[in-house]
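> Structure in structure tokens, see below.
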Amino acid sequence: MTTFLIKHKASGKFLHPYGGSSNPANNTKLVLHSDIHERMYFQFDVVDERWGYIKHVASGKIVHPYGGQANPPNETNMVLHQDRHDRALFAMDFFNDNIMHKGGKYIHPKGGSPNPPNNTETVIHGDKHAAMEFIFVSPKNKDKRVLVYA
């Protein structure tokens, strides 16, 4: 399974568990931050064709919309949680540079800014625009894209 960083394309910041813990508590919010360290590495665990779990490598927890709803409303925070279920499935779109929840919405920086400050929370939202694009890059080279479905 490929290990990667999730990089906000517009700002160059990376998805992190808030506080940077190697074993964050359930429901720890996911934020954007400029730091790079081993506590913000992810892997993609394919479950059903293009759908899978985005796993935080250090803790084994996975990315969820807060509350684990199948169709979360706009502005629902993105968190890490230990539970695995179909309401925590995502597709990683290399061609359009987005991360889509199985409910049809996308991961965004809260507020939709193209250059959010450090510790900006991430949310689920239905809009599509350049400020919600993410790319998947190597921990060894933050400018080198990697295939997460490998």
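Cβ coordinates are placed from backbone N, Cα and C, and glycine is handled just like the others.
In this structure the noted substitutions are not present, so the sites keep their original residues.
Here the structure is a predicted model, which means the values were calculated and not measured.
The D-galactose 1 binding site annotation in Swiss-Prot covers His16, Gly19, Asp35, Ile36, His37, Asn119. The feature D-galactose 2 binding site is assigned by Swiss-Prot to Asn27, His64, Gly67, Asp83, Arg84, His85. Residues or ranges marked as D-galactose 3 binding site by Swiss-Prot: Glu75, His108, Gly111, Asp127, Lys128, His129. Here Swiss-Prot notes a mutagenesis experiment, His16 to Ala, with the remark: Loss of hemagglutinating and porcine stomach mucin-binding activities; when associated with A-17 and A-19. For the mutagenesis experiment Gly67 to Ala, the note given by Swiss-Prot reads: Loss of hemagglutinating and porcine stomach mucin-binding activities; when associated with A-64 and A-65. Per Swiss-Prot, mutagenesis Asp127 to Ala is noted as: 4.5-fold decreased porcine stomach mucin-binding activity compared to wild-type. For the mutagenesis result His129 to Ala, the note given in Swiss-Prot is 2.3-fold decreased porcine stomach mucin-binding activity compared to wild-type.
Each of these features: where is it, how hidden is it, and who are its neighbours?
For His37 (D-galactose 1 binding site), the number of other Cβ atoms no farther than 10 Å from its own Cβ, over all displayed protein chains, is 13.
A coil conformation is recorded for Asp83 (D-galactose 2 binding site) in the three-state DSSP classification, outside any helix or strand.
Secondary structure at His108 (D-galactose 3 binding site), as computed by DSSP, is strand.
Under 8 Å, Cβ to Cβ, and six or more positions away along its own chain, His16 (mutagenesis position) finds Leu30, Val31, Leu32, His33, Asp35, Arg39, Met40.
In the three-state DSSP scheme, Gly67 (mutagenesis position) falls into the coil class.
Secondary structure from DSSP puts Asp127 (mutagenesis position) in coil.
Sequence-distant neighbours of His129 (mutagenesis position): residues of the same chain at least 6 apart with a C-beta under 8 Å from its C-beta are Gly112.
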> Please report the DSSP secondary structure of His16 (mutagenesis position), reduced to three states.
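Note: His16 (mutagenesis position) is in a strand by DSSP.
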> Of the recorded positions Gly67, His85, Gly111, Lys128, which one has its Cα closest to the Cα of His37 (D-galactose 1 binding site)?
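In terms of Cα distance, His37 (D-galactose 1 binding site) lies closest to Gly111.
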> Listing them in sequence order, which of the binding-site residues Gly19, Asn27, Arg84, His108, Gly111, Asn119 have their Cα within 10 Å of that of Gly67 (mutagenesis position)?
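Checking Cα-Cα distances against Gly67 (mutagenesis position), the binding-site residues within 10 Å turn out to be Asn27.
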> For Asp127 (mutagenesis position), identify the closest of the binding-site residues Gly19, Ile36, Arg84, Gly111, judging by Cα separation.
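When the Cα distances are compared, Gly111 comes out closest.
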> Any same-chain residues 6+ apart from Gly19 (D-galactose 1 binding site) with CB under 8 Å of its CB? Would you list them in sequence order, or say none?
Thr28
